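One structure is given here, and the rest of the page talks about it.
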Amino acid sequence: MPSRAEDYEVLYTIGTGSYGRCQKIRRKSDGKILVWKELDYGSMTEAEKQMLVSEVNLLRELKHPNIVRYYDRIIDRTNTTLYIVMEYCEGGDLASVITKGTKERQYLDEEFVLRVMTQLTLALKECHRRSDGGHTVLHRDLKPANVFLDGKQNVKLGDFGLARILNHDTSFAKTFVGTPYYMSPEQMNRMSYNEKSDIWSLGCLLYELCALMPPFTAFSQKELAGKIREGKFRRIPYRYSDELNEIITRMLNLKDYHRPSVEEILENPLIADLVADEQRRNLERRGRQLGEPEKSQDSSPVLSELKLKEIQLQERERALKAREERLEQKEQELCVRERLAEDKLARAENLLKNYSLLKERKFLSLASNPELLNLPSSVIKKKVHFSGESKENIMRSENSESQLTSKSKCKDLKKRLHAAQLRAQALSDIEKNYQLKSRQILGMR
């Protein structure tokens, strides 16, 4: 039987946002403390409503220790309100942690930042490489306000897909306010959102945990877009290690294919021990959920170690597959670049050929009319033809008659023509050498 709003008791309102209200509730059947978010779907089209319901159903399938658990959805058709029932995180969100550190002028410990990095990356890995073989889920709105902490300070990633659901031409989309500090360069350039866009947002979040401010700040969205496209930011405070700064810098690479994947982040030596501990704990949780007694786990550490190694092998296989896909993508890009280089070379050869033909025609015209070599340039350029005996026609006829009757000048013209032919041959050799060098340069690229 589907749940109803009457099955829950509202305790108090935690906060409000572009989506509506977030309230702390108690389930009447067992007293479990949860939260729900109210979404007013009254102004949505039927297609958007269907997408909203299917998206929430998909989110219910995400089950991971570092992902906020989605329990149920309740549709109140009378008030055109959708309630999304989720896990309650009593530790608040990372935005409040950053605000507290800013007010107290106190940086967060690197150990805490590394734990956040580890657990968030494991959460993203579950979304990008679904363990149950389901469709890839992209978060699309990873920021401190959407990352929560439980009572033991474990990280819980929440609010999946809600930004994408609401960012349509609906009343909710129009109520969006604020500056998108974590928006990736792909989004700024109106390109498709991908897994590496989540990695960019993760890098921005980790940067803000260290510096207590985003890597890119501005007073307007236009100015911010320019700074993000430029991709320049300060180093995190020097109290943090170079290794942490290096991995955050890699996450904030402008080229998405240069950013590390979730597998590459988890394999980083900086958090390798933390990753192993988290995976061991997750394995123990799965065992308890399957009804395995804790004593049998304690009595057979070899079995649990084998299971852990099996999981690690599966993860490495997935990482290898992802790397193969990236290599194929790079090969395709290289093929495109090679075609462009061949086109450029063909155009260059065509230009050289046309230039050579033009030059040959010029020399042939000079050879057929050797008297043009000794004429002033002003006379050659002027092609004035008037009817009757004008000054120009009289000058040209007198000069040509005097040159044709002079044998000594004719010999001189032949010598000059021979010298011009030699120069043409030398120029042709230089052009061939230049053509060879240009091909070598294009081959190096």
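All positions are counted from 1 along the displayed chain.
Any Cβ shown, glycine's included, is placed from N, Cα and C.
Substitutions noted, but not modelled.
The feature domain 'Protein kinase' is assigned by Swiss-Prot to 8-271, with sequence analysis given as support.
Remark: Gly20 (ATP binding site) has Lys37, Glu38, Leu39, Asp40, Thr81 as non-local neighbours, by Cβ distance under 8 Å and separation of at least 6 in sequence. In the three-state DSSP scheme, Gly20 (ATP binding site) is classed as strand. As annotated by Swiss-Prot, ATP binding site applies to Ile14, Gly15, Thr16, Gly17, Ser18, Tyr19, Gly20, Arg21, Cys22, Lys37.
While the structure shown retains the original residue, Swiss-Prot records the mutagenesis experiment Lys37 to Arg with this note: Loss of kinase activity and of ability to activate NEK11. Loss of phosphorylation of CCDC102B. Packing around Lys37 (mutagenesis position) is summarised by its Cβ count: 19 other Cβ atoms lie within 10 angstroms of its Cβ, all protein chains included.
Here the residue is the original one, while Swiss-Prot reports the published mutagenesis Asp141 to Ala with the comment Loss of autophosphorylation. All protein chains shown were included, and the count of other CB atoms within 10 Å of the CB of Asp141 (mutagenesis position) stands at 20.
Annotated active site, proton acceptor per Swiss-Prot: Asp141, in sequence order, evidence recorded as sequence analysis.
What Swiss-Prot says about the mutagenesis result for Thr170 to Ala is this: No effect on kinase activity.
Among the sequence features in Swiss-Prot, the mutagenesis site Thr170 to Glu is noted as follows: Kinase activity increased by two fold.
One entry in Swiss-Prot concerns the mutagenesis experiment Ser171 to Asp. Its note says: Kinase activity increased by two fold.
Looking at Swiss-Prot, you'll find the mutagenesis Ser171 to Ala noted as follows: No effect on kinase activity.
Quoting Swiss-Prot on the mutagenesis of Thr175 to Ala: Kinase activity decreased by two fold.
According to Swiss-Prot, the experimentally introduced change Thr175 to Glu is described as follows: Kinase activity increased by two fold.
For the published mutagenesis Thr179 to Ala, Swiss-Prot gives the following note: Loss of kinase activity.
According to Swiss-Prot, the mutagenesis experiment Thr179 to Glu carries this note: Loss of kinase activity.
Secondary structure at Ser241 (mutagenesis position), taken from DSSP and collapsed to helix, strand or coil, is coil. Cβ neighbour count for Ser241 (mutagenesis position): 13 (other Cβ atoms within 10 Å of its Cβ, all protein chains included). What Swiss-Prot notes for the published mutagenesis of Ser241 to Ala is this: Loss of kinase activity.
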> How many whole Å apart are the CA atoms of Ser241 (mutagenesis position) and Cys22 (ATP binding site)?
Replying inline: 38
> Taking the binding-site residues one at a time (Ile14, Cys22), which has its Cβ surrounded by the most other Cβ atoms within 10 Å?
Replying inline: Cys22
> For Lys37 (mutagenesis position), what is the secondary structure by DSSP, using just helix, strand and coil?
Replying inline: strand
> Whole-number Å distance between the CA of Cys22 (ATP binding site) and the CA of Asp141 (mutagenesis position)?
Replying inline: 17
> Who sits close to Thr16 (ATP binding site): which same-chain residues at least 6 apart have their Cβ under 8 Å from its Cβ?
Replying inline: Cys22
> At the Cα level, what's the spacing in Å between Ile14 (ATP binding site) and Asp141 (mutagenesis position), rounded?
Replying inline: 20
